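Enquirer: Next up is a structure, given as structure tokens.
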Amino acid sequence: MTGSLWLSLALSLAVLAQFKVSAAPNLVCFYDSQGSQRQGLAQFSMIDIELALQFCTHLVYGYAGVNADNYEMQSINKRLDLEQRHLAQITSMKERYPHIKFLLSVGGDADTNEGNQYIKLLESGQQGHRRFIESARDLVRRYNFDGLDLALQLPRNKPRKVHGDVGSAWKSFKKFFTGDFIVDTESETHKGQVTALIKDLSAALKQNDLLLSLTVLPNVNSSWYYDAPSIAPSLDFINLGTFDFLTPQRNPEEADFSAPTYEAVGQNRLGHYNLNFQMEHWLLQRVPANKINIGIATYGRSWKMSKDSGDSGMPVVPSTQGPAPAGPQSKQEGLLNWAEICSLMPNPSNSNARGPNAPVKRVVDPTKRYGSYAFRAADENGDHGLWISYDDPDSASSKAMYARARNLGGVALFDLTQDDFRGQCTNDRFPMLRAIKYRLL
């Protein structure tokens, strides 16, 4: 074959490879196995999983944990995972869905048995790392997973504080000199330990043709813990937790957009609280765009509005009183799943309702830059005030389009069990998942 023909063939293959990347983006579906333990309309069944799988490229089972004494990876719900064989149930679907990769995730803020076992793991040296790696590989192989997702529970950034203009200026001045924003004085050492762990873990998994992904949890400072250029070659993809920048638990006194795509300027906002900043950080660290998946949440964050919060609902909303009451399905203060949020929108069943069942006012973001919100001002007694920041199918679709436009790997959905998987709102099951998939096609 002549040199020109070889060149033409090489160029054609390169074009085809690029087309393949852009034509088949990732839709990484996180599945919180605790959803199968919920009651009533919130219970997520194997039938629900099967319906969702037609839209996913990867299914990530959450979650395993780390034993704080011996650093081995272990089940954190042995009754469900092992005795009821839920791990095996999930991977048994591989035969029917051979195009999907099934991963087991460790951490993910679900491992609450010990507060700092992940830092202890990093500091445990080669022996501790080896125990974790061997146990992780054994667990993944025993239950026939295709790989491991590493969702390390590392110290979080301190939340934004509420101050007046003068107070904010003084606080910034003070922080510059005292460094009181630092939450981990050993972060540089820990970064090196994370790098070593990921490289060794990847090498061990690759011996058995297993995948390794990294999930960066919300509000974990990537620059503190992840040496991106060093770890990227060892990772098949990276899921960014680009949501929960503000939550009622972290920011009880003010409500604001929890998952904006771009920076919402003004009002003492922090420039890194948005999807675009986080994604650009990894790109600037020379991580290939097609290894980055942006995270989209299927739930919203909800604050309790007080009389002093006003009645406009426009963020930043002052004088909030922490998390709003839990929803009837999600049963978690300060969090409402998409079905619960949708049911609060004006509809025939709540048009005359008052008090906690009164409808909310929906405010759509026409720019698609910040996200939608909904609110119900507090009544004359200061009760029943509610403010919700959320992504809906429209904004999720816009974020998926963002991922396509930036030639990213795709989207990671957190998670299937908080989507409207029963179609309670519009009779359309998994509306968030579907909206993302159709935009990624």
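Cβ coordinates are placed from backbone N, Cα and C, and glycine is handled just like the others.
Don't expect the noted substitutions in this model, because it carries the original residues.
According to Swiss-Prot, the natural variant Ala14 to Val carries the annotation: In strain: MB01a, MB13a, MB15b and MB46b. The domain 'GH18' annotation in Swiss-Prot covers 25-441 and rests on sequence analysis. Per Swiss-Prot, natural variant Met46 to Ile is noted as: In strain: MB25a. What Swiss-Prot notes for the natural variant Ile47 to Asn is this: In strain: MB25a. Natural sequence variation is annotated in Swiss-Prot for Leu139 to Phe, with the remark: In strain: MB29b. For Val183 to Met, Swiss-Prot lists a natural variant annotated as follows: In strain: MB47a. Recorded in Swiss-Prot as a natural variant, Arg250 to His carries the remark: In strain: MB33a and MB36a. Here Swiss-Prot describes Ser349 to Thr as a natural variant; the accompanying note says: In strain: MB36a. A natural variant is reported in Swiss-Prot for this position, Ser351 to Thr, and the note states: In strain: MB34a, MB36a, MB45b, MB46b, MB47a and MB58b. Among the natural variants in Swiss-Prot, Arg434 to Cys has the note: In strain: MB37a. The residue drawn here is the original one.
Any idea what these are sitting next to in the structure?
Expert: The predicted model assigns the domain 'GH18' (25-441) a mean pLDDT of 94.
According to DSSP, Met46 (variant position) is assigned to a helical segment.
The Cβ of Ile47 (variant position) has 9 neighbouring Cβ atoms from other residues within 10 Å, across all protein chains displayed.
For the recorded site, Leu139 (variant position), the DSSP three-state label reads helix.
Within the same chain, residues at least six positions away from Val183 (variant position) with a Cβ under 8 Å of its Cβ are Pro155, Arg156, Asn157, Lys158. According to DSSP, Val183 (variant position) sits in a coil region rather than a helix or strand.
Long-range Cβ contacts of Arg250 (variant position) within its own chain (separation 6+, distance under 8 Å): Arg156, Pro159, Asn219.
In the three-state DSSP assignment, the secondary structure recorded for Ser349 (variant position) is coil. In this view, Ser349 (variant position) is surrounded by 10 other Cβ atoms within 10 Å of its Cβ, with every protein chain counted.
Take the CB of Ser351 (variant position) and look out to 10 A: across all protein chains shown you find 9 other CB atoms.
Within the same chain, residues at least 6 positions away in sequence whose Cβ sits under 8 Å from that of Arg434 (variant position) are Phe55, Pro393, Asp428.
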Enquirer: Hey, what's the Cβ neighbour count for Met46 (variant position) at 10 Å?
Expert: 13
Enquirer: So, in DSSP terms, is Arg250 (variant position) helix, strand, or coil?
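Expert: The residue in question, Arg250 (variant position), is coil (DSSP, three-state).
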Enquirer: Expressed to the nearest Å, what is the distance separating Leu139 (variant position) and Met46 (variant position) at their Cα atoms?
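Expert: Approximately 22 Å lies between the Cα of Leu139 (variant position) and that of Met46 (variant position).
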Enquirer: In whole Å, note down how far the CA of Ser349 (variant position) lies from the CA of Ile47 (variant position).
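Expert: If we compare the Cα positions of Ile47 (variant position) and Ser349 (variant position), the gap is 29 Å.
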Enquirer: So for Leu139 (variant position), how many other CB atoms are inside 10 Å of its CB?
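Expert: Leu139 (variant position): 20 neighbouring Cβ atoms within 10 Å.
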